[in-house]
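Engineer: According to Swiss-Prot, the feature domain 'HTH iclR-type' maps to 23-83. If you look up Swiss-Prot, you'll see 98-271 marked as domain 'IclR-ED', on the strength of sequence analysis. Among the mutagenesis experiments that Swiss-Prot reports, Arg61 to His is described with the note: In ADP249; loss of activity.
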Amino acid sequence: MEQHHQYLAHPHSSEEIRTEDYIAGLAKGLALLEAFGIDRQRLNVTQVAERTGISRTAARRYLKTLKFLGYLDTDEHYFWLTHRVLRFSSSYLSSAHLPKVAQSFLNLLCAQTSLTFSIVVLDEHEVVPVARSYLPQQDNLRVSPYGMHLGNRLPAHATSTGKVLLSVLDREVQIEWIEKYGLKRLTPYTITDEHTFLETLDAVRQSDYCLSTEEHELGLIAIAVPVLNAQGLTIAALNCMSQTNRVQPQYLIDQVLPLLRNTANELRNLV
């Protein structure tokens, strides 16, 4: 007799899972951990319930369990993440192929230009750096742009890497993305008009790079190119970020962009 299975669709991707294979409790626990962020490093039971959509009673039980397991700490009113959660990120960074392969290339770019470079991926409405240039002799003297430490999350619509990664999506998906996440104004230079933003994505897709000036934070400028795999699919973005009082846009286009493109081409044969 043929079995008919019910499936649950992922809210942010095309993934599906059979309902009998889905563990709702695990999903809620992970959602609770994700509720903590830069904007809200300490949360109480009510705030967690509001952020995750679960009841206060359930939120309290999840918080207590995660505290017992060592992932959270508390002062009996607010909860916050502990260093134990870094086990997940360290495991990813030590096992993921792209960050390991890209590291030496990023360091070389940094040595050539004394600027900061990173590999960034798209995660829903945010971009996440998974590899970053590092040269001890220069990092001691150089001020790193805000948000470029590994694992930090930045709004995709206001970053060069985000627009590169969004530009390769189908128009229907781009519109759905905008409708779902919006185009929040972060600085006077953030693009918040949907039509203008879509036109910008078209221009990025055609030119195969994106230059972004002070859209996420005043005083910062960045340029990014897509990183493709051997099958021609965009899997990440490679960018260079600096202060506006240190480099001019034309310098990034004339001098840094060719370096980014050459590096992206070399990575394509390795990922």
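Any Cβ shown, glycine's included, is placed from N, Cα and C.
None of the listed substitutions appears in this model.
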Engineer: Could you break down the residues of the domain 'HTH iclR-type' (23-83) into DSSP helix, strand and coil, giving a count for each?
Structural biologist: 34 helix, 9 strand, 18 coil
Engineer: In this predicted model, what is the average pLDDT of the domain 'IclR-ED' (98-271)?
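Structural biologist: The answer is 91, the mean pLDDT of the model over that range.
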